[in-house]
Amino acid sequence: MISLPLLLFVLLFSALLLCPSSSDDDGDAAGDELALLSFKSSLLYQGGQSLASWNTSGHGQHCTWVGVVCGRRRRRHPHRVVKLLLRSSNLSGIISPSLGNLSFLRELDLGDNYLSGEIPPELSRLSRLQLLELSDNSIQGSIPAAIGACTKLTSLDLSHNQLRGMIPREIGASLKHLSNLYLYKNGLSGEIPSALGNLTSLQEFDLSFNRLSGAIPSSLGQLSSLLTMNLGQNNLSGMIPNSIWNLSSLRAFSVRENKLGGMIPTNAFKTLHLLEVIDMGTNRFHGKIPASVANASHLTVIQIYGNLFSGIITSGFGRLRNLTELYLWRNLFQTREQDDWGFISDLTNCSKLQTLNLGENNLGGVLPNSFSNLSTSLSFLALELNKITGSIPKDIGNLIGLQHLYLCNNNFRGSLPSSLGRLKNLGILLAYENNLSGSIPLAIGNLTELNILLLGTNKFSGWIPYTLSNLTNLLSLGLSTNNLSGPIPSELFNIQTLSIMINVSKNNLEGSIPQEIGHLKNLVEFHAESNRLSGKIPNTLGDCQLLRYLYLQNNLLSGSIPSALGQLKGLETLDLSSNNLSGQIPTSLADITMLHSLNLSFNSFVGEVPTIGAFAAASGISIQGNAKLCGGIPDLHLPRCCPLLENRKHFPVLPISVSLAAALAILSSLYLLITWHKRTKKGAPSRTSMKGHPLVSYSQLVKATDGFAPTNLLGSGSFGSVYKGKLNIQDHVAVKVLKLENPKALKSFTAECEALRNMRHRNLVKIVTICSSIDNRGNDFKAIVYDFMPNGSLEDWIHPETNDQADQRHLNLHRRVTILLDVACALDYLHRHGPEPVVHCDIKSSNVLLDSDMVAHVGDFGLARILVDGTSLIQQSTSSMGFIGTIGYAAPEYGVGLIASTHGDIYSYGILVLEIVTGKRPTDSTFRPDLGLRQYVELGLHGRVTDVVDTKLILDSENWLNSTNNSPCRRITECIVWLLRLGLSCSQELPSSRTPTGDIIDELNAIKQNLSGLFPVCEGGSLEF
């Protein structure tokens, strides 16, 4: 027998042989720590505080770092990293190959960051990896085939990146345990590998929003555990394989927006008992919907719109008691006989139905009364673009849950049912282009949630009902092309929300345009053409500061064009033709830079036609039928304007000369008397100067600017003109002279003085002095004198007017980031660190000025607001100045009248960031109507980023590409992507979601640090701007 001591010795020795030494484990753990630190060093931006804890070292200290999870202490390898979870940590840079050394890693989640570069093939060494989550980044390149080596993967999410190339077949051949595969929103191409049919454990499968082509492999029918399959938004063709219809476990199936065709098999839904959602929209399917659809009793959403389905709509839908949404629009369904509408009676059994879209088919005949018996949960009912006749069911008001009702483009006749007034939740009512008649029911005024009401192109008669003034949420009103008469109700213009459109054109309306129209400060379109309107064009139209389209032609309007229309800086189209207007064309119209279509023809205008602005190109204006006009550009072929006394030989010269001399003498005496009276009344110039800014006299400014000579004019706006001048021998200054004839200019002057009274910051334009006096004609005179900025505005550098300027003015990426940092520091001071919080309200490239050292200074505080507790406006003198900011830069909440806040400045700053990176103005003429600068950049980030970046910055990167080392090029590209994402983050629609100034400064400093050394000092020691 073996003695007990000997037995214990053998057991202890065996244990020592089997267990690794602690020093070995410590060495492996140290390797994990090094791999993590290498990953951190590869990042351009480390997420602010996200990786702040990653700076301690020692035995197992890395296990305490944020996002790092190590094995349990009781296990054999307690300090080995098993999870790295850094989702939504604001990380930017590349994924370091060193992560492939974390050999015990089971979960890697880097989703929702700003990572770029390619997926390192070294990740294939992670043999224990079960979850790989890299979604919502900017990762490029292809999916490495080596990923197939991670054979224990159960979830692979690479969605929402910029991946290209084909899907590796190795995913299907090797990853047998995969249950979730998400590759959507990339740029993947080629065919779907048939090997993916081997993933028999797959439950979630999403390849949508790619460029995949070819047929759907029949092998996908082998995915017996599949719950969700999404192949939508690709270029797939052919038919849906029959094997797919046998996936009895399937709960959601989408192939929308492809090029698929063929018919749905008769027994397609026979085994799909668990199917809840099917989306086959926008393809080329044809034939009938099989009655077997009733077998899929769990169906809640059916989307088969945008195909070529035809015949009678099956009654099988009515047996789907869980159905909530049914989209059949844009097909070839028809109702030849009244019985063909029987499916509506069947659908009354679907008590959960919320959406029914039958628009754009060949449905005809009269609507059955059973429509009024559909579910009261129905919120969306669309019947537009069919051939439906007869009356609208009188009890349609029973559908009390309706929020959207589309009846337009049919042949409905009769009157609008008064029961519509019971639809208290209705937000959109479209009934235009029918044959409806009678009066518009007063009950429409009960629809207080209504946003859009379009009843145009019918046969309505009578007056516009005054009850429309109850629609306090209305955004758009269309009543055109009817037989309406009477005046336009003034109450209509008390609906402050009306902003998209008012169209009352082509009726028989009479009377004048109410002065109250000026209340609609956010209105974009006003159509009142082809009526019998008379009287003058109201001056108050100038208060509609967002107006872009104004149509008043073919009326009986008289008087002159109010100069206040020149305040509509966003106006694009103005048509006043065929009226009885007279007088001179106001020069203020020439100041509307956006105006590209101006029709003043067939009126009685006289005098000289301007030659600048909208009048500088004959293609955009029409003035025929005005016999007494003269001047203008040569292309208009108008007679030359004659001097007043050119034909003096026809008049008795001596009597007129004596009379004129006497009159001038009298006027001169009166003028001197009035001037003396004003001076004695007002005394010396006002001493209400800003604290610390002594006043300067009018005569000093006249001398400083050479009498405000045109050669010293730097620019002009609606509130004032800016001149270059010298107050003493050495100091150049910029003198802003207020146009006090504009009533808002004085408010601008007051706002600017109040905002900058106690402000001191290196990135704010400094006020040298002010002038509040009278000029040499005895009129009030106000001016603000600033430090002169010799390098002009940022706008001049980003958008040079000539090629010569473009060659001379080039800002490289480092300089652009520095300027953005300067502006961010200015905003941070205004919002958080000044004597009192100030909102600038007009951040844009033309208000960012550059000094001789290219340091940026924020200027023009004419719209600024001072806040109490950061939110409440106390600068009431500017509250009546109308729309806040500049179109394109102004925050969306300002468009609906919300109060100014620091969030609005952040939005404008975000747009400025996008402008400075793309070189595009926010209102660039190349943008489609539905595409703004934000959407333009978002498309670029989901495609080729270089397509949206300023070409000059691309050239900077290409200079590095020509070198032997392309690492700087990659760093530049990553910083550009980072900047674009920052701009999008700052300009989010929800104000509270926008990035605060402190975080902006942190990110810009990090970007600037990563760019350091890439843009060296040029010869002579001057920076390459």
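Sequential numbering from 1, following the chain as shown.
Here the Cβ of each residue, glycine as well, is placed from N, Cα and C on the backbone.
Don't look for the substitutions in this one, it keeps the originals.
Listed in Swiss-Prot:
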MUTAGEN   Thr680 to Ala  Increased autophosphorylation
MUTAGEN   Ser697 to Ala or Asp  Slight reduction in autophosphorylation
MUTAGEN   Ser699 to Ala  Increased autophosphorylation
MUTAGEN   Thr705 to Ala or Glu  Abolished autophosphorylation and loss of interactions with target proteins (e.g. WRKY62/XB10, XB3, XB15 and XB24). Loss of positive impact on innate immunity toward X.oryzae pv. oryzae (Xoo)
DOMAIN    708-979  domain 'Protein kinase'
BINDING   Leu714, Gly715, Ser716, Gly717, Ser718, Phe719, Gly720, Ser721, Val722, Lys736  ATP binding site
ACT_SITE  Asp842  active site, proton acceptor
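The secondary structure of Ser697 (mutagenesis position), as reduced to three states from DSSP, is coil rather than helix or strand. Ser699 (mutagenesis position) has a Cβ environment of 12 other Cβ atoms inside 10 Å. When Cα-Cα distances from Leu714 (ATP binding site) are compared across the recorded positions Ser697, Ser699, Thr705, Asp842, the shortest belongs to Thr705. In the three-state DSSP scheme, the residue listed as 'active site, proton acceptor' falls into the coil class. Across the binding-site residues listed here (Leu714, Val722), the residue whose Cβ sits among the most other Cβ atoms within 10 Å is Val722. Here Thr705 (mutagenesis position) is positioned 10 angstrom away from Ser699 (mutagenesis position), judged by their C-alpha atoms. For the recorded site, Thr705 (mutagenesis position), the DSSP three-state label reads coil. The CA atom of Thr705 (mutagenesis position) is located 27 Å away from the CA atom of Asp842 (active site, proton acceptor). Mapped onto three states, the DSSP output places Ser716 (ATP binding site) in strand. For the domain 'Protein kinase' (708-979), the model's pLDDT averages out at 78. Neighbour density for Asp842 (active site, proton acceptor): within 10 A of its CB lie 22 other CB atoms from the protein chains shown.
The candidate set comprises the mutagenesis positions Ser697, Thr705. Of these, Thr705 has the most other Cβ atoms within 10 Å.
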